[in-house]
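Scroll down for the structure; my scribbles are underneath it.
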Amino acid sequence: MPTRVNDGVDADEVTFVNRFTVHGGPAEFESVFARTAAFFARQPGFVRHTLLRERDKDNSYVNIAVWTDHDAFRRALAQPGFLPHATALRALSTSEHGLFTARQTLPEGGDTTGSGHR
């Protein structure tokens with residue numbers, strides 16, 4: 001199936017990917033994460049996020065968060081209100097993370113003409 005090479009559409013957009021290994025209960029982690037997500041959702045430049053849990057491992061999660069640009073993401077992390085959220089997540093989990101930019105996209109339905117591509 002064809003993919004679309006990044007053609008400058010949303011070229012500034014960045015995706016933060018964070019993989020968590022949870023040491024406490026999944027329900028507690030998800031509750032703390034929901035509060036963290038609500039904090040980020042109020043920040044300028046936040047686009048969306050998805051928290052995924054691995055099917056066969058209750059303690060393995062991945063968060064995928066999209067931001068309009070790197071500066072917006074950086075400003076959100078610098079907000080004084082972020083530290084309590086980071087501390088709460090670190091108390092329940094360890095994580096690995098990275099900031100990514102799109103290189104190829106396959107829009108829903110496999111449309112490579114550009115309609116439906118975001």
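The chain as shown is numbered from 1 upward.
Each residue, glycine too, has its Cβ placed from N, Cα and C.
Nothing has been swapped: the model has the original residues at all the noted spots.
For the domain 'ABM' (14-100), the model gives a mean pLDDT of 97. Per Swiss-Prot, domain 'ABM' is recorded for 14-100, and the stated evidence type is sequence analysis.
Experimental mutagenesis is annotated in Swiss-Prot for Asn18 to Ala, with the remark: Loss of monooxygenase activity. The local packing around Asn18 (mutagenesis position), expressed as other Cβ atoms within 10 Å of its Cβ over all shown chains, amounts to 19.
According to DSSP, Phe29 (mutagenesis position) is assigned to a helical segment. All protein chains considered, the CB of Phe29 (mutagenesis position) has 23 other CB atoms within 10 Å. According to Swiss-Prot, the mutagenesis experiment Phe29 to Met carries this note: Oxygenase activity comparable to the wild-type; when associated with M-40 and M-89.
Quoted from Swiss-Prot, the note on mutagenesis experiment Phe40 to Met is: Oxygenase activity comparable to the wild-type; when associated with M-29 and M-89. Cβ contacts within 10 Å of Phe40 (mutagenesis position), excluding its own Cβ and spanning all protein chains shown: 20. Reduced to three states, the DSSP call for Phe40 (mutagenesis position) is helix.
One mutagenesis experiment named in Swiss-Prot is His49 to Ala, and its note says Moderate decrease of catalytic efficiency. A strand conformation is recorded for His49 (mutagenesis position) in the three-state DSSP classification.
The Cβ of Asn63 (mutagenesis position) has Phe16, Val17, Asn18, Phe20, Phe33, His49, Thr50, Leu51, Leu52 as same-chain neighbours under 8 Å, each 6 or more residues away in sequence. Annotation of the mutagenesis experiment Asn63 to Ala in Swiss-Prot: Loss of monooxygenase activity.
Quoted from Swiss-Prot, the note on the mutagenesis of Trp67 to Phe is: Loss of monooxygenase activity. Secondary structure from DSSP puts Trp67 (mutagenesis position) in a beta strand.
According to Swiss-Prot, the mutagenesis experiment Leu89 to Met carries the annotation: Oxygenase activity comparable to the wild-type; when associated with M-29 and M-40. Taking all protein chains in view, 20 other C-beta atoms sit within 10 angstroms of the C-beta of Leu89 (mutagenesis position).
Swiss-Prot lists Arg90 to Gln among its mutagenesis entries, and the accompanying note reads: Moderate decrease of catalytic efficiency. Under a cutoff of 8 A between CB atoms, and with a sequence separation of 6+ in the same chain, Arg90 (mutagenesis position) has no neighbours. In the three-state DSSP classification, Arg90 (mutagenesis position) falls within a helix.
Using DSSP to sort the residues of the domain 'ABM' (14-100) gives these counts of helix, strand and coil: 36 helix, 33 strand, 18 coil.
Annotated pair Phe40 (mutagenesis position) and Phe29 (mutagenesis position), C-alpha to C-alpha distance, rounded: 16 Å.
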